[in-house]
Amino acid sequence: MDQQVKQERLQGRLEPEIKEFRQERKTLQLATVDAQGRPNVSYAPFVQNQEGYFVLISHIARHARNLEVNPQVSIMMIEDETEAKQLFARKRLTFDAVASMVERDSELWCQVIAQMGERFGEIIDGLSQLQDFMLFRLQPEQGLFVKGFGQAYQVSGDDLVDFVHLEEGHRKISNG
């Protein structure tokens, strides 16, 4: 079987699984960096559509200020510990992404706030009216979908699965 056929089969099998996994998650973890290069890990509820991932966060929060000065962010959605078969290999989807602020008076703001309202309820009406809350778009670039040990797949921002990562594996330490 040639590489392209393998790639198409892998895409057909994993794309629905990735979409289902993402839809089951309501929050994502954010790894941001401040102007001095200090890392910060946090989380935020999110929605996702063809434009990217979106988080509505307060300027008071450290991660929002970090995104303003350094738009490079890493995001992760991860399987709940109670659902994991193995804690050392929890299912997860991660992306390197670039953040940009969505203007309040834009059509995109209105669309995404409505989408958030459908997903999270009336709290979005209140939060979106607060001056310190900002809507960030997180545009995914390269990512990784990990299903377990030896099951890691490179994923592009538009969920295209790359077969290449399957060739790498764990190796024991040699006692030489």
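Numbers here mean position along the shown chain, with the first residue as 1.
Placement of Cβ uses the backbone N, Cα and C atoms for every residue, glycine included.
Annotated features, as they stand in Swiss-Prot:
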{"type": "MUTAGEN", "residues": "Thr27 to Val", "note": "2-fold decrease in the amount of liberated Fe(2+)"}
{"type": "MUTAGEN", "residues": "His63 to Leu", "note": "Cannot bind heme; when associated with A-170"}
{"type": "MUTAGEN", "residues": "Asp132 to Glu", "note": "At pH 8.0, does not affect heme affinity and activity. At pH 6.0, shows a significant reduction in affinity for heme"}
{"type": "MUTAGEN", "residues": "His170 to Ala", "note": "Can still bind heme. Retains heme degradation activity, but it eliminates pH-dependent activation. Cannot bind heme; when associated with L-63"}
{"type": "BINDING", "residues": "His170", "note": "heme binding site"}
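The structure, with features from Swiss-Prot marked on it.
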residue: Thr27; record: mutagenesis position; Cβ neighbours (10 Å): 12
residue: His63; record: mutagenesis position; Cβ neighbours (10 Å): 22
residue: Asp132; record: mutagenesis position; Cβ neighbours (10 Å): 11
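Taking only the Cα positions, the spacing between Asp132 (mutagenesis position) and Thr27 (mutagenesis position) is 20 angstrom. Geometry remark: His63 (mutagenesis position) versus Thr27 (mutagenesis position), CA distance 14 Å.
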